[in-house]
Structure formats: C-alpha cells, structure tokens
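*Asks:* Before I ask anything, here is the structure I am working with.
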Amino acid sequence: MSANGSSVAQLLWQPPVCRSWKPDVEGAVYHLANCFLLMGFMAGSGVYGCFYLFGILGPGYLCCVLWGWFDACGLDIVLWNVLLTVACLLQLAQLVYRVRVNTLPEEFNLLYRTLCLPLQVPLQVYKEIVHCCHEQVLTLATEQTYAVEGETPINRLSLLLSGRVRVSQDGQFLHYIFPYQFMDSPEWESLHPSEEGTFQVTLTAETECSYISWPRKNLYLLLNRERYISRLFSALLGYDISEKLYTLNDKLFAKFGLRFDIRLPSLYHVLSPSASDGEPESEKDDEEALEAAVSPAQARPICIVPTPPCSAPPATTNFPVPLPRARMPRMPRPDSGNLASRRPLQNSSQVMSRSQAPLAPIHTPEL
C-alpha cells in the first residue's frame with residue numbers, strides 16, 4: 001500500500017523526466033487544430049449553439065488527424081481523432097434532420113408568431129393544432145362565398161390568414177372579418193358537439209383570401225383530449241366573438257349616435273335601413289320605438305341648480321341621479337373606414353356630451 005502511495009506521489013510532485021526536448025515546435029496543422037478546438041468549446045446553448053459546437057470541433061479533429069498522419073506519425077492519434085470527427089459529423093446530420101422535420105410552412109410560421117407566440121404557446125402544442133387541420137391553406141377568390149345563410153352546414157372552424165371577408169344577412173352588411181380572426185366563431189359556439197345547424201349569415205370574400213380550416217369532428221376530439229388546447233381555443237374564440245360584437249356596436253354608434261347594450265338579441269333589426277313609406281308596418285314600429293327611446297333623453301337636459309352655502313338642504317330634497325357616462329367610440333379598423341365617416345362620429349359625440357342617452361332602446365324589436 002505504501003509503495004502504491006509513493007508512486008502516485010512521485011507522479012504528482014515530480015516532473016516527468018524527458019530524455020530530450022524537441023528543438024522545434026509542432027507544425028501549423030497542429031496549432032490550427034488546437035485553435036479550432038478552443039473556439040468550439042466556447043459555443044453556447046440551444047440548437048444554434050450545437051450547430052456551432054459540432055461545426056467547429058469537426059474541422060479541429062480533422063486537423064488532428066492530419067497532424068497525427070503527417071507529423072506525429074502515430075496510429076493511435078489518427079484513429080482517435082478519426083472517431084471524434086465522425087461523431088461530430090453524425091451530430092450535425094442529426095441536428096439538420098431535426099430542424100427540417102420541425103420546420104413549418106411560411107403561413108403557419110407567421111400565424112404562430114402573430115397569434116400564439118404572444119400567448120407563450122409551446123411550439124409542440126402549436127404543431128398538434130396545425131396537424132389537426134392537415135397543414136392545408138385554403139383560398140377564396142374575390143366575391144366567392146365561404147358560407148350562405150340557411151344553406152351551408154356548420155361543420156368546421158376557420159381562421160382567416162389574409163384578405164378581407166364581408167358578413168351580411170338578407171343582403172344587409174353587418175361587419176368585416178380581418179386577418180387572424182375566426183370566420184365562423186359565433187356559429188361554432190352556438191352549437192353543442194352533438195347538434196347540427198346551418199349558417200345564419202353569408203360570408204363573401206371581398207379580396208383574394210387564404211384561410212385554414214379545422215374539421216368539426218377532429219377539432220372536438222383534440223379539445224377533449226388536450227385540456228390546454230381546449231382552454232386556448234376558449235380564450236381565442238371568446239375574444240374573437242367580443243370583437244365582432246363591438247364592431248356591431250360601433251356601427252350602431254355611427255348610425256344613431258347611441259351605444260346599445262351588446263347583449264340585445266335583435267341588433268340586426270336595429271341595423272336595418274330607415275323605414276320609408278312603402279315599408280311594412282313592423283319596420284315602422286321598430287323605428288318609432290327607437291325614436292321614443294331617444295327623444296326623452298334629448299328633451300330633458302340635466303340641470304343642477306346650486307344651493308346657497310348658508311341654507312341647509314331640506315330633508316325631502318331629491319338630488320338628480322347622474323346617468324352613467326357613455327363610453328368613447330372605439331377606433332375603426334384601417335380597412336373598414338367606409339363603415340362610418342368622421343363627421344357623424346363627431347356630431348354624435350357632441351350629442352352624447354350634451355345629454356346622456358340610454359344604453360338601449362326601451363322597446364327592443366323582436367327577431
């Protein structure tokens with residue numbers, strides 16, 4: 001035991017005895033190999049760090065092979081460095097294969113950066129969502145209909161990637177659908193998985209459009225299997241439907257100067273054109289009900305008389321209850337400027353500032 005300890009101590013504390021040192025240094029290939037190795041071991045993490053690591057170590061070990069073959073003349077040096085060079089090349093090939101497999105088409109890559117990356121959706125989860133739509137991008141020509149009211153069945157969920165889609169009912173324009181908005185989110189939420197239904201609106205492409213579509217059955221299976229994806233779609237669909245409701249509310253404000261409760265079930269009839277002499281009595285009754293709701297607010301301005309500071313107010317004095325302040329109008333989208341001009345918006349805001357209008361008509365026409 002003592003002999004082994006003494007031999008280890010000699011190896012550690014006594015320098016190796018060299019019979020003779022080389023009078024000259026190694027060749028340029030040897031120093032080039034060490035430079036490659038030094039730069040390679042300074043690589044970072046991640047996929048690109050691995051590309052850098054094995055891309056630099058491979059040439060470094062190859063230079064060691066050349067040095068061992070031409071200068072050192074050692075078979076063991078050549079064999080070990082050949083093995084290390086092959087290992088680096090295999091790692092590079094495996095990295096290239098993984099990158100090619102995980103690469104998405106340009107449309108889906110842009111969709112991920114726009115819609116899912118701000119929500120910190122993992123890329124693997126996004127790939128499952130894309131795989132559910134078979135990674136297909138569908139197109140619509142100008143004035144081509146995506147759905148016809150009363151005819152097209154609700155059997156899919158689609159997301160617009162580019163272009164603009166017009167939504168109408170009975171020929172009456174309702175709102176637009178812009179890129180990265182769902183095209184049929186209200187229809188999707190209106191049905192249970194076991195129910196069948198048809199579109200109540202017509203969707204027409206105003207420009208050349210591209211979109212992706214999930215089959216209804218496949219998407220329901222994915223949502224039932226993956227709870228995270230189900231919550232993600234619930235949040236996205238809820239936000240999309242609220243945006244559509246606010247778009248309708250903005251159009252009402254541009255037309256009447258009023259902001260109605262978005263929970264009303266008959267906004268479509270309020271959006272219909274003004275009643276004329278030749279229209280049916282039902283539409284005239286709708287207009288009269290709307291005027292009856294607006295006229296009291298405009299005929300009774302709010303006036304508060306200040307009370308002298310010395311006299312105490314009587315016990316039975318009823319102070320006027322302030323009405324809720326109307327919300328400021330939402331800014332229209334860049335492509336939907338023709339929904340309302342700036343002049344009606346300004347006039348409507350002045351009317352709202354002078355007299356507070358009710359949130360909704362008193363008598364709402366039924367569908």
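A Cβ is built for glycine as well, from the same backbone N, Cα and C atoms used for every other residue.
The noted changes are left out; the structure has the residues it started with.
According to Swiss-Prot, the record shows the following:
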- Asp184 to Ala: Almost abolishes cAMP-binding (MUTAGEN)
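Show me how these features fit into the structure around them.
*Replies:* In the three-state DSSP reading, Asp184 (mutagenesis position) counts as coil.
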*Asks:* So how many other Cβ atoms are close to Asp184 (mutagenesis position), meaning within 10 Å of its Cβ?
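*Replies:* Its Cβ has 24 other Cβ atoms within 10 Å.
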